[in-house]
Amino acid sequence: MDASPEPQQKGGTLVLVRRQPPVSQGLLETLKARLKKSCTCSMPCAQALVQGLFPAIHWLPQYRLKEYLAGDVMSGLVIGIILVPQAIAYSLLAGLQPIYSLYTSFFANLIYFLMGTSRHVNVGIFSLLCLMVGQVVDRELQLAGFDPSQDSLGPKNNDSTLNNSATTLIIGLQDCRRDCYAIRVATALTLMAGLYQVLMGILRLGFVSTYLSQPLLDGFAMGASVTILTSQAKHMLGVQIPRHQGLGMVVHTWLSLLQNVGQANICDVVTSALCLGVLLAAKELSDRYRHRLKVPIPTELFVIVVATIVSHFGQLHTRFDSRVAGNIPTGFVAPQVPDPKIMWRVALDAMSLALVGSAFSISLAEMFARSHGYSVSANQELLAVGCCNVLPAFFHCFATSAALSKTLVKIATGCQTQLSSVVSAAVVLLVLLVLAPLFHDLQRCVLACIIVVSLRGALRKVKDLPQLWRLSPADALVWVATAATCVLVSTEAGLLAGVFFSLLSLAGRTQRPRAALLARIGDSTFYEDAAEFEGLLPPPEVRVFRFTGPLYYANKDFFLRSLYRLTGLDAGHSATRKDQGPEVGVSNRSLVDGKDLGSVSSGAGLVVPLAFGFHTVVIDCAPLLFLDVAGMATLKDLRRDYRALDITLLLACCSPSVRDTLRKGGFLGEEQGAENELLFPSVHSAVEAACARREELLAADSAL
């Protein structure tokens with residue numbers, strides 16, 4: 001056991017603090033122990049495994065019927081009512097029939113009820129994922145030879161087949177119409193994304209989603225919202241334009257809209273204006289008086305009901321050629337295994353889909369868990385969301401994740417547990433079995449308006465950009481880069497750009513952290529930045545240096561430049577000149593003036609001082625998170641150079657991990673007691689030790 005460099009004083013009594021020896025366990029032993037623990041078969045282990053996979057088994061027996069039931073039923077009914085129009089509307093984004101959105105909402109609510117760890121999050125159709133699914137579906141439809149100008153909704157599309165001028169890429173596809181092939185692509189993509197998420201959950205990779213920072217997610221939501229708005233503009237105007245894909249989709253779509261704006265359907269334009277006015281006004285009033293409203297007003301449902309009645313009795317489709325939702329069948333279709341060939345082709349697209357879905361789900365689950373005082377498991381959330389994609393993929397469903405807007409509605413209407421999801425699923429089931437055909441005459445421009453209004457929250461995030469810039473310019477850059485790339489290039493490229501700039505921002509913050517010389521605060525034992533605070537007392541003939549970041553290969557040169565600039569002494573060059581002798585041009589001029597010495601690389605004509613103005617350099621290692629091999633070599637070279645100049649290098653406030661790295665890296669040498677002479681528990685103790693040693697040396701010289 002290692003003793004600390006000096007005893008700690010407590011109540012006037014000296015207490016010797018000893019560090020416990022670290023428990024060293026090799027990688028093989030650790031893997032064996034974890035494997036043994038995982039493979040242990042017993043009844044308690046089996047029960048814990050089942051309860052871990054299905055948390056509902058744990059909390060359902062503890063359900064407080066009188067306290068929770070009313071709120072869960074109310075929130076479930078409201079969410080179910082909201083889900084129906086949103087599911088039909090979001091089918092436009094995914095390029096699929098509305099019935100598949102209803103299937104997705106039904107199965108996702110039931111599965112997350114059993115497997116989710118969040119009490120409040122609503123998992124189901126999400127606009128951003130619908131957009132990503134729709135883009136892959138459109139691309140694969142084009143590759144398969146289908147006419148890209150045809151849409152999935154509407155009676156005109158029921159007999160849509162392969163374009164006669166195109167060559168199909170799929171053997172036997174001639175018997176599959178457009179809608180059939182579209183759902184094949186969507187289910188294959190969903191199954192692959194779900195498998196990725198389940199695999200991440202099994203491998204305990206829930207922490208990976210946290211690398212998608214909040215500015216990245218907000219910028220991605222903003223850019224994707226602009227893309228969604230662009231894709232719905234043609235439906236609100238009633239203009240038939242080709243569906244653009246790939247680079248610059250947003251720009252090409254707006255150019256096509258401007259070129260064909262004269263062909264707009266007046267009926268769709270008037271209907272869109274009325275629906276947008278009603279929806280936006282109702283949303284603004286709901287936001288303003290939300291504290292007085294016990295239950296949110298289901299404006300979308302009212303708009304859909306009224307619009308469907310007007311469209312049916314006004315015969316808008318027949319008289320004005322306004323496109324409608326078309327036939328929505330009732331009941332469930334037989335399950336089908338997703339096409340393995342398509343799965344391999346969309347495997348890369350499924351990665352971004354899985355990452356975005358899991359990141360939003362985990363971040364929302366953790367956010368609401370913190371605000372309501374309970375905890376969630378990121379790994380179990382991955383399993384839950386993954387199963388919400390894997391199992392429903394066999395029942396003609398597409399990708400799902402947590403949705404912020406519906407989660408907020410659940411909380412506002414009194415949701416207490418995930419039992420509300422069962423109630424929501426029951427409402428969707430009622431529509432699936434009985435009410436779905438009633439939406440036959442619903443205009444698609446109404447659905448587009450519902451989608452656009454649902455983007456209010458994401459589009460409003462642009463107002464947060466100035467405050468984000470004042471708080472952190474690096475995060476603001478990540479936000480702008482992600483959003484701009486989503487809009488100007490593609491959503492997948494936007495996600496990659498966000499990850500790249502996030503890593504670049506992280507590297508920049510660690511590559512050039514703040515460095516400062518410290519001085520003493522009065523007669524206390526605390527030290528602070530001498531450049532930031534007035535009235536501090538610098539220790540005599542001692543330089544205390546602080547580097548607020550890790551020391552590794554990317555910033556080792558910046559570490560040395562900062563130290564040399566602040567202390568006014570380039571130790572490496574000075575030590576070299578001293579070894580070569582006085583003929584190299586040594587000058588008596590001191591370098592303790594704080595001027596920048598520039599690069600650490602060697603150069604001719606460097607002026608080397610004889611009087612440095614200090615005899616000890618103390619490095620405050622409290623902010624030093626870790627050392628790598630390059631950082632260790634830097635400290636060892638620095639100690640060697642200082643020793644050549646008769647300057648002592650001391651380290652203070654080293655964490656146990658840094659101490660271990662120093663010991664294993666040979667910084668402490670082989671001398672007995674070297675750790676007590678080089679490492680100190682505080683900056684003040686290091687300064688006092690340096691001054692005491694200096695006085696001892698001066699006394700010894702005087703005696704001689």
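Our numbering is plain: 1 for the first residue shown, then up by one each step along the chain.
Using the three backbone atoms N, Cα and C, a Cβ is placed for every residue, glycine included.
Listed features, source Swiss-Prot:
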- Ala56 to Thr: Decreased sulfate-hydrogencarbonate exchange activity. Does not affect localization to plasma membrane (MUTAGEN)
- Thr190 to Met: Decreased sulfate-hydrogencarbonate exchange activity. Loss of localization to plasma membrane (MUTAGEN)
- Ser363 to Leu: Decreased sulfate-hydrogencarbonate exchange activity. Increased accumulation of protein in ER (MUTAGEN)
- 532-690: domain 'STAS' (DOMAIN)
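Just so you know, the Cβ of Ala56 (mutagenesis position) picks up 19 other Cβ atoms within 10 Å once every protein chain is counted. Spatially close to Ser363 (mutagenesis position) yet at least six residues away along the chain are Ser209, Leu212, Gln214, Leu217, judged by Cβ distances under 8 angstroms. Other Cβ atoms within 10 Å of the Cβ of Thr190 (mutagenesis position), summed over all protein chains shown, number 31. The two recorded residues Thr190 (mutagenesis position) and Ala56 (mutagenesis position) have their Cα atoms spaced 25 Å from each other.
Note on the domain 'STAS' (532-690): mean pLDDT across this stretch is 78.
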